[in-house]
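Visitor: Provided herewith is a single structure, encoded as structure tokens, for subsequent inquiry.
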Amino acid sequence: MGLLRIMMPPKLQLLAVVAFAVAMLFLENQIQKLEESRAKLERAIARHEVREIEQRHTMDGPRQDAAVDEEEDIVIIYNRVPKTASTSFTNIAYDLCAKNRYHVLHINTTKNNPVMSLQDQVRFVKNITTWNEMKPGFYHGHISYLDFAKFGVKKKPIYINVIRDPIERLVSYYYFLRFGDDYRPGLRRRKQGDKKTFDECVAEGGSDCAPEKLWLQIPFFCGHSSECWNVGSRWAMDQAKYNLINEYFLVGVTEELEDFIMLLEAALPRFFRGATDLYRTGKKSHLRKTTEKKLPTKQTIAKLQQSDIWKMENEFYEFALEQFQFIRAHAVREKDGDLYILAQNFFYEKIYPKSN
């Protein structure tokens, strides 16, 4: 290459560089078009599958037994926060759905927007509550919490979620955008080609690693109110805490994912029977691993921890962790280094009037 440069006149060298740059831009544009076409095809296939189910429902008539069996009339919503081991957990649900007889559906929003329009909120609530063919149903997607009660529904879905240490989540997401993961290694990522480390980004004050990027887990739990997405809002954090306690069945943490799965299996065996063994022994137990990820230095972590945004997100994480560990402490016992689910610990007595 060096010899060719010496032999080529300067004008030809310039033309060669320009031609190469144009070719690269053209190639990137074609790749982008292919990815957009693939996404459109996936959406078309999904719509076709939904139409087929609805047509079968129309031909066969509505299910008469939908309200009879309470165990079948269950919907779980996992409004998954990005980069919290959500793919690993979701794949357990997919692996168990045929065996445990329930449906799994991915909520695919345009450009992964976690906030739905008002009209889409109405459609979503109606779909979830009346689509009896998909019950029992496990819905998952990157959407913020939606309060079904304000839409007047009689039976609300069961919300679950998993959160992660805020800085670890941001670091994982930073490298994921650049290098992807081992789940779909060939897929081109939005920031592919950017070799800058997370440490370098923080040192330079880059936008992709700014403290504002930490603000995600709080708004996901806070919901669809505008204040939820106001970065650094104390009201948003208080609302997120309220929802976590009052509206979520169980919220686990990435760092203790196996215990989260164990508790779900004990409490909701209709969906999660066999989940713990599958997580421990299955080939998908740690399905998605971000590639090329480099741990940040202590200096980088210390700099992020000076931010009020980190302090709030970390307070919320610690709040969720404390609640999860409280629930676990009352549900399991440790023996020889292993955890065991407690058997039923209540019974009924002094039942009157006495039967003859």
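Using N, Cα and C of the backbone, Cβ positions are placed for all residues, glycine too.
Since the structure is predicted, the reported quantities are computational estimates derived from the model, not experimental observations.
Experimental mutagenesis is annotated in Swiss-Prot for ARG80 to Ala, with the remark: Severe reduction of catalytic activity but no effect on 3'-phosphoadenylyl sulfate substrate binding; probably disrupts binding to the carboxyl group of the iduronic acid of the polysaccharide substrate. The annotation that Swiss-Prot gives for the mutagenesis experiment LYS83 to Ala reads: Loss of catalytic activity due to disruption of binding to the substrate 3'-phosphoadenylyl sulfate. The adenosine 3',5'-bisphosphate binding site annotation in Swiss-Prot covers LYS83, THR84, ALA85, SER86, THR87, SER88, ARG164, SER172, TYR279, SER285, THR290, LYS293. As a published mutagenesis entry, THR84 to Ala appears in Swiss-Prot alongside the note: Severe reduction of catalytic activity due to disruption of binding to the substrate 3'-phosphoadenylyl sulfate. A mutagenesis experiment is reported in Swiss-Prot for this position, SER86 to Ala, and the note states: Loss of catalytic activity due to disruption of binding to the substrate 3'-phosphoadenylyl sulfate. THR87 to Ala appears in Swiss-Prot as a mutagenesis experiment; the accompanying note says: Severe reduction of catalytic activity due to disruption of binding to the substrate 3'-phosphoadenylyl sulfate. Under the heading active site, Swiss-Prot lists HIS140, HIS142, citing experimental evidence as support. Experimental mutagenesis at this site is recorded by Swiss-Prot as ARG164 to Ala, annotated: Severe reduction of catalytic activity due to disruption of binding to the substrate 3'-phosphoadenylyl sulfate. Record note (Swiss-Prot) on the mutagenesis of ARG178 to Ala: Severe reduction of catalytic activity but no effect on 3'-phosphoadenylyl sulfate substrate binding; probably disrupts binding to the polysaccharide substrate. Among the mutagenesis results in Swiss-Prot, ASP181 to Ala has the note: Severe reduction of catalytic activity but no effect on 3'-phosphoadenylyl sulfate substrate binding; probably disrupts binding to the polysaccharide substrate. The residue drawn here is the original one. In Swiss-Prot, the entry for mutagenesis ARG188 to Ala states: No effect on catalytic activity. The structure shown retains the original residue. A mutagenesis experiment is reported in Swiss-Prot for this position, ARG189 to Ala, and the note states: Severe reduction of catalytic activity but no effect on 3'-phosphoadenylyl sulfate substrate binding. One mutagenesis experiment named in Swiss-Prot is ARG190 to Ala, and its note says No effect on catalytic activity. Quoting Swiss-Prot on the mutagenesis of LYS191 to Ala: No effect on catalytic activity. As a published mutagenesis entry, ARG288 to Ala or Thr appears in Swiss-Prot alongside the note: Severely abrogates catalytic activity but does not affect 3'-phosphoadenylyl sulfate substrate binding; may be involved in polysaccharide substrate binding specificity.
Neighbours and distances for these, please.
Guide: Here the Cβ of ARG80 (mutagenesis position) has 22 other Cβ atoms within 10 Å, regardless of which shown protein chain they belong to.
Under the DSSP three-state reduction, TYR279 (adenosine 3',5'-bisphosphate binding site) is assigned to helix.
Reduced to three states, the DSSP call for THR84 (mutagenesis position) is coil.
Its Cβ placed at the centre, SER86 (mutagenesis position) has 21 other Cβ atoms within 10 Å.
Under the three-state DSSP scheme, HIS140 (active site) falls in the strand class.
Over all protein chains present, the Cβ of ARG164 (mutagenesis position) has 24 other Cβ atoms lying within 10 Å.
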Visitor: Of THR84, THR87, the mutagenesis positions given in the record, which has the fewest other CB atoms within 10 A of its CB?
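Guide: Among the mutagenesis positions THR84, THR87, the sparsest Cβ neighbourhood within 10 Å belongs to THR87.
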Visitor: How long is the line from the C-alpha of TYR279 (adenosine 3',5'-bisphosphate binding site) to the C-alpha of THR87 (mutagenesis position), rounded to the nearest angstrom?
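Guide: Checking the Cα atoms of TYR279 (adenosine 3',5'-bisphosphate binding site) and THR87 (mutagenesis position) gives a distance of 12 Å.
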Visitor: Rank aside, I only need the closest one: which of the recorded positions HIS140, HIS142, ARG164, ARG178 has its C-alpha nearest to that of ALA85 (adenosine 3',5'-bisphosphate binding site)?
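Guide: Smallest Cα separation from ALA85 (adenosine 3',5'-bisphosphate binding site) among HIS140, HIS142, ARG164, ARG178: ARG164.
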Visitor: Taking only C-alpha atoms and a 10 A limit, tell me which of THR84, THR87, ARG164, ARG178 are near HIS142 (active site). These are the mutagenesis positions.
Guide: none
Visitor: So of all those recorded positions, HIS140, ARG164, ARG178, which one's Cα sits nearest to THR84 (mutagenesis position)?
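Guide: Closest by Cα: ARG164.
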